[in-house]
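All remarks here apply to the structure that follows.
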Amino acid sequence: MNNFFQGYNLLFQHSLFASYMDWFHAFNCSLLLGVLVFVTLLFGYLIFSTFYFKSKKIEYQFGELLCSIFPTIILLMQMVPSLSLLYYYGLMNLDSNLTVKVTGHQWYWSYEYSDIPGLEFDSYMKSLDQLNLGEPRLLEVDNRCVIPCDTNIRFCITSADVIHAWALNSLSVKLDAMSGILSTFSYSFPMVGVFYGQCSEICGANHSFMPIALEVTLLDNFKSWCFGTME
């Protein structure tokens, strides 16, 4: 049943935490469908028994017991995976191997690798005449944020002006960037690739032209990119 609901997602999830969240969403949808069927059958039984046994006095002790136990079981089935997800997310935030500071501006992003002195740059959307073959319109940038795969990365999100939101839907990442506040989260990316997102908070006239491009690569390629960028 979970596979049925997973087929109707908007995007495939490309991180471990996002995959767990995707499974938990499908699991809850399956539970809700089961509850809907159960309640429908229960109401049908009650309506039928009311007309069929209306001349008799009946106590619905079994029905009362069932209506007490069934919701408890449903809540327990939701609680166990929910607590597991919270525990897993807490473990991700305990330690990190690399820190990336992300600053939102009107209307571009700045990236600073705090553990690598001198590695910082701005990231602007590419115009139509700058796009290469195969690059997505309104999503590609001149400088991607490059990070190594299978490494716990701490992101520190803030803003230099108005409220922004650093969001990557296919990774289940969305964090508000607010001036004077440093929001942090840790994440690990097991899959190599380029993932695109956009600012998800209306921040002015060019809000729609503030894309995010995150490139996840192998550790050796990341080291080569760092040396090449700082030269």
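Cβ atoms are placed via backbone N, Cα and C, with glycine included.
Heads up, this one's the original sequence, none of the swaps are in it.
Quick look at what Swiss-Prot annotates:
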type    : residues                       : note
BINDING : His164, Cys199, Cys203, Met210 : Cu cation A1 binding site
BINDING : Cys199, Glu201, Cys203, His207 : Cu cation A2 binding site
BINDING : Glu201                         : Mg(2+) binding site
VARIANT : Leu16 to Met                   : In strain: PB826
VARIANT : Met21 to Thr                   : In strain: ED3092 and ED3101
VARIANT : Gln61 to Leu                   : In strain: BW287
VARIANT : Val141 to Ala                  : In strain: JU403
VARIANT : Asp142 to His                  : In strain: EG4207A
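Structure coloured by features recorded in Swiss-Prot.
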| residue | record | Cβ neighbours (10 Å) |
| --- | --- | --- |
| Leu16 | variant position | 15 |
| Gln61 | variant position | 8 |
| Val141 | variant position | 21 |
| Asp142 | variant position | 14 |
| His164 | Cu cation A1 binding site | 30 |
| Cys199 | Cu cation A1 binding site | 25 |
| Glu201 | Cu cation A2 binding site | 18 |
| Cys203 | Cu cation A1 binding site | 21 |
| His207 | Cu cation A2 binding site | 16 |
| Met210 | Cu cation A1 binding site | 27 |
At the level of the C-alpha atoms, what whole-angstrom distance separates Met210 (Cu cation A1 binding site) and Val141 (variant position)? 9
What other residues of this chain sit with their CB within 8 A of the center of the CB atoms of His164, Cys199, Cys203, Met210, the recorded Cu cation A1 site? Gly104, Gln106, Trp107, Val162, Ala165, Ala177, Gln198, Ser200, Glu201, Gly204, His207
Spatial separation of Cys199 (Cu cation A1 binding site) from His207 (Cu cation A2 binding site) - C-alpha basis, Å: 7
Once the DSSP letters are reduced so that anything not helix or strand counts as coil, what is His164 (Cu cation A1 binding site)? strand
Using DSSP and collapsing to three states, where does Val141 (variant position) fall: helix, strand or coil? strand
For Val141 (variant position) and Cys199 (Cu cation A1 binding site), the CA-to-CA distance in whole Å is 13
Entries of Leu16, Met21, Gln61, Asp142, Glu201 which, being recorded positions, have CA atoms within 10 angstroms of His164 (Cu cation A1 binding site): Glu201
Protein Cβ atoms within 10 Å of Met21 (variant position), excluding its own: 15
Candidates Leu16, Met21, Gln61 (variant positions) - the one closest to Glu201 (Cu cation A2 binding site) by CA: Met21
Identify all same-chain residues not among Cys199, Glu201, Cys203, His207 whose C-beta atom falls within 8 angstroms of the centroid of the Cu cation A2 site's C-beta atoms; report them in sequence order. Gly104, Trp107, Val162, Ile163, His164, Ala165, Ser200, Ile202, Gly204, Met210
For Gln61 (variant position), the closest of the recorded positions by C-alpha position, picking from Met21, Asp142, Cys199, Cys203, is Met21
Please classify the secondary structure at Cys199 (Cu cation A1 binding site) using three-state DSSP. strand
